[in-house]
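One structure below.
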Amino acid sequence: MALLSAMKLQGRPPPISSNLNPNSKPAGSDSVSLNASEPGSERKPRKFSSQLNRWNRARTLRSGAKLDSTITNGSNNTTGPMRPIESSSRTDVSTLDSDVSSSSNGVSEADMTAAKSIYIVSDGTGWTAEHAVNAALGQFDYCLVDRGCPVNTHLFSGIEDGEKLMEIIKQAAREGAMVIYTLADPSMAEATMRACKLWKIPSLDILGPITESISSHLGTNPSGLSRGITNSSLNEDYFKRIEAIEFTIKHDDGALPENLEKADIVLVGVSRTGKTPLSTYLAQKGYKVSNVPIVNGVDLPKTLFEIDPRKVFGLMINPLVLQGIREARAKSLGLGSSFKTKYSELGSVKEELELAKKIFAENPTWPVIEVTESAIEETAAVVLRLYDERQSNRAMPRISKSY
């Protein structure tokens, strides 16, 4: 008890076992073990690096590779996706109730509160649910990192068998996890909802309400087939994405300027404004993208000013941020001091950005997007919104013309 009190005062939950086997011993046995070594030998909480910002730390915690792990299984940390337990072949919800209730007694209250888990279950790739969960967790970074309430997410994809589904839900009940699911098969979704309600598991169906609303709006029933699984047929969209990716790779960093007319989107900006990763992201959505660098002393290709201006987008960034990015880039490449001065010196950076502003001012039909504090996904969303508006000759209402 004294040891537990000391650990609570330090703000650290006691270590717990990750053994979730239905036959695990009750609390108080070997399934929950406390370190009874001398206080001086206790592991001190790891201090976070000043180089690691809150967002990255939170994502590290959510991925399961915790910065200060408290969940142990023997001597090994539990990392990576968890797998369903192999204990029962029964799939009926009502007959599994007693099994879960009896085995959950082997997990103590401390086990349930030390770390929170979210199970993501999908009959496809799980991409939709996983990204929705990560987006929502982004609202809790202040708690996940600084207030010591880490959350682990575990993805179970390709779950099309009722037996496997029930095993996952049983495991979630034992661990006290939340279940978030996208199951296209109505019977699977219904079974999940009933099981979670029976065992008092917090759960959320991401796909169901949206599908029902669209079904009502269209006046037709959904197919109930999952999308994005590995054995899905290769359709036109798949080959369109492959073609777009191949095109984008070949036309990176100003290559083959004679083909700019063939691109759906053309990105223009100075070095290290994120043109290449943004191009790749857009290509994965099926858009052929070329990007053209703005460099002092190098003329832009004439074809850039001859193509449809509705497909051209400029990228702008804060000079201090750009300088930091370039310094890190030069250091990683082991470049000489003379190149570093020309490439990452603040005066040179500002000079290039002034040149970019001048070019953008001379071409007012090109939207200029500020990328300093934007993630690739956020910038891509702005590009695609503007692209759609310009291609369809319609403008969506917006609060500001600042992108």
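Heads up, the Cβ atoms here are built off N, Cα and C, so glycines get one too.
Those substitutions? Not in this structure, it's all original residues.
The DSSP secondary structure for Asp252 (mutagenesis position) is helix. The mutagenesis experiment Asp252 to Asn is recorded by Swiss-Prot, whose note states: No effect on the interaction with PPDK, but loss of phosphotransferase activity and partially reduced kinase activity.
Recorded in Swiss-Prot as a mutagenesis result, Gly269 to Ala carries the remark: No effect on the interaction with PPDK, but loss of phosphotransferase and kinase activities. DSSP assigns Gly269 (mutagenesis position) to a strand segment in the three-state reduction. Packing around Gly269 (mutagenesis position) is summarised by its Cβ count: 26 other Cβ atoms lie within 10 angstroms of its Cβ, all protein chains included.
According to its DSSP assignment, Thr276 (ADP binding site) is helical. Sequence-distant neighbours of Thr276 (ADP binding site) (same chain, six or more apart, CB under 8 Å from its CB) are Asp252, Asp253, Asn291, listed in sequence order. Taken from Swiss-Prot, the feature ADP binding site applies to Gly269, Val270, Ser271, Arg272, Thr273, Gly274, Lys275, Thr276.
For the mutagenesis of Ser271 to Ala, Swiss-Prot gives this note: No effect on the interaction with PPDK, but loss of phosphotransferase activity and partially reduced kinase activity. The structure shown keeps the original residue. There are 16 other CB atoms within 10 A of the CB of Ser271 (mutagenesis position), with all protein chains counted.
Quoting Swiss-Prot on the mutagenesis of Arg272 to Met: Weak interaction with PPDK, and loss of phosphotransferase and kinase activities. For Arg272 (mutagenesis position), the same-chain residues that are 6 or more apart in sequence and have a Cβ closer than 8 Å to its Cβ are Ile317, Leu322, Ile325, Arg326, Arg329.
In the shown protein chains, 25 other C-beta atoms lie within 10 A of the C-beta of Lys275 (mutagenesis position). Listed in Swiss-Prot as a mutagenesis experiment, Lys275 to Met is described as follows: Weak interaction with PPDK, and loss of phosphotransferase and kinase activities.
The local packing around Pro277 (mutagenesis position), expressed as other Cβ atoms within 10 Å of its Cβ over all shown chains, amounts to 11. Pro277 to Ala appears in Swiss-Prot as a published mutagenesis result, with the remark: Weak interaction with PPDK, and loss of phosphotransferase and kinase activities.
For Ala283 (mutagenesis position), applying a Cβ distance below 8 Å and a minimum sequence separation of six or more within one chain yields Arg241, Ala244, Ile245, Phe247, Thr248, Ile249, Val289. Swiss-Prot gives this note for the published mutagenesis Ala283 to Thr: No effect on the interaction with PPDK, but loss of phosphotransferase and kinase activities.
Asn291 to Ala appears in Swiss-Prot as a published mutagenesis result, with the remark: No effect on the interaction with PPDK, but loss of phosphotransferase and kinase activities. Its Cβ taken as reference, Asn291 (mutagenesis position) is surrounded by 26 other Cβ atoms within 10 Å in the chains shown.
For the mutagenesis result Pro293 to Ala, the note given in Swiss-Prot is No effect on the interaction with PPDK, but reduced phosphotransferase and kinase activities. Here the Cβ of Pro293 (mutagenesis position) has 19 other Cβ atoms within 10 Å, regardless of which shown protein chain they belong to.
A mutagenesis experiment is reported in Swiss-Prot for this position, Tyr343 to Phe, and the note states: Weak effect on the interaction with PPDK, but loss of phosphotransferase and kinase activities. For the recorded site, Tyr343 (mutagenesis position), the DSSP three-state label reads helix.
For the pair Tyr343 (mutagenesis position) and Ser271 (mutagenesis position), the C-alpha distance works out to 9 angstrom. Taking only the Cα positions, the spacing between Pro277 (mutagenesis position) and Ser271 (mutagenesis position) is 12 angstrom. The number of other Cβ atoms within 10 Å of the Cβ belonging to Asp252 (mutagenesis position), over all protein chains shown, comes to 16. Of the chain residues outside the ADP site list Gly269, Val270, Ser271, Arg272, Thr273, Gly274, Lys275, Thr276, Asn291, Pro293, Leu315, Ile317 have their Cβ within 8 Å of the site's Cβ mean position. Residues within less than 8 Å, Cβ to Cβ, of Thr273 (ADP binding site) and separated from it by at least 6 positions along the same chain comprise Leu315, Met316, Ile317, Leu322, Val371.
Cα of Ser271 (mutagenesis position) to Cα of Pro293 (mutagenesis position): a distance of 6 Å. Residue with the densest Cβ environment among the recorded positions Val270, Tyr343: Val270, by other Cβ atoms within 10 Å.
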